[in-house]
Structures are given as C-alpha cells and as structure tokens.
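First comes the structure, then the notes that go with it.
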Amino acid sequence: MTYEAEMEQIVSTALTLQDDYIKFTPRNQNMACHAEIIGIFHDIHPTVEIKEPHQDKSVLQETLVELYSVLGIPQEPQVSKTMKFEEPEQHKESSSTVTRSDSLVNSLQSTGLKRPFCEDEHREYKKPLIQAEDISPATSTRSRKRTIYSKEQTNFLQNQFDLNPYPDFVNRCRIAKITGIPEPRIQVWFQNRRARHLPRATTFHSPQGRKSPTSEGPRSFLSREAHYPDEWGQAPNPSNTQPYPN
C-alpha cells in the first residue's frame, strides 16, 4: 500500500468518527458538566421537558436555578464578581487630596469666605514687615550728619562773620577756596550764625548810646575786610584793596 493510499484511509476514518460522535463530543468542561446534570434530571423526572441551553446568560442562569430547586440542592446567594484593583497608596493619597481640595473650593465658592492659610503661607504671613528705618537708612543718617570744623576754620569763619554777616556768592566762594570748606556748607554756617547772634546784636546798644559793630551794615564790613590780617598767612596788599561788589 502506497503512502497516498494510507493517508486517504486515515482521513476517511477520521471523518467517519467525527460524523458518528459529533453530538456526544462536549465543547468544553462546562458543557460536559451541564450535560451530565441534564442526564441525571431526565432520569429522575422523565416527563419534564428539557430545553436546549440558550446562548443568553440570564436565561441559562434561570434554567439552572429552576433545575437546582427541583433537585432540592441548596443555593448560596450569588455574589457579583467584580474585579477590585487595589490602587497604590500614593495614588490614593493624591486622589484624596484632590477630592478634599475640590470640596474646599466648592464650599468656599458657596459660602463666599476666604480660604484658610496653609502652614507655609501662615509662616510667611507672620513675618514682620520691613520697618521704614531699614528701608532708608541713608537719608536719616545724611540728615543727622554734621560738619566738624577745625579750630582754625572756626576762627576764620567767625572773623569773616564779624566783618560781614551777609556774604554774597563771590565772597563765599573765596572763603571756600581759603578754608577748603564747600560753599553750601559755608552758606549754612552763616545762616545758623545769623539766626543765633544777629537778633541780639541788632537790639544791643552800649551805655554811651553807641550801636554794636554789627549794626553798621554790610558796607562798613566790606571796607574793613581789607585791613583784617589773613589767618592763613596771606595778608592782603593795602595798595590793591577794593571793596567786593555786592
């Protein structure tokens, strides 16, 4: 017998067996169990019509319940088999935080109240405000700063004040060049000196009825200024002495 003939015989035998046993071959384990139960039920109650299993799960479940009740088999309450996936703890915490924040926002929107401060925000809120003295220390120190004059500078300024308590800009610049003091400082010094001494000096009269030297006016001081010896070693030349213009 050739190889092809053997293959044809095997195939025909397999087809014959499949045609003979197709009705008795269960599709799966559940179908085999169901067929066994139906066979037992048919032996006990041959008059009951057995329906073919329906594809619908609900109909199949009702059929099984009816079958169990007839057989007297106690049934346990069926629990719905739902897959419960356990979420990671981190995901649970984040979801709970989001839920709390959403509920807080909704409650605040409904009530119209201000939200409470968090711990970090509360700590920042408790910090003291910057004082005004810390913001501008330069201005306060600048306003309190005083110019310290040397003894020679003070004597020279006092002598110039005795000669003319109202020096103009040209005279102040000359005094600044001699003493090395800025002209604005010299102007302030003369203003302070006039505020302290001039009111008393103008109202003062000697017992003989003569006025004080300061009441003679600025013109007399200009004529006397040329004959005053220079404190800084630069005596003016008498031949070139002229009164300074006002």
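Each residue, glycine too, has its Cβ placed from N, Cα and C.
Original residues only.
DSSP gives GLN191 (mutagenesis position) a helix state. In sequence order, no residues are near GLN191 (mutagenesis position), counting only same-chain partners six or more apart with C-beta under 8 A. Swiss-Prot documents GLN191 to Lys as a published mutagenesis change and attaches the note Disrupts dorsoventral patterning.
As a published mutagenesis entry, GLN191 to Glu appears in Swiss-Prot alongside the note: Abolishes dorsoventral patterning.
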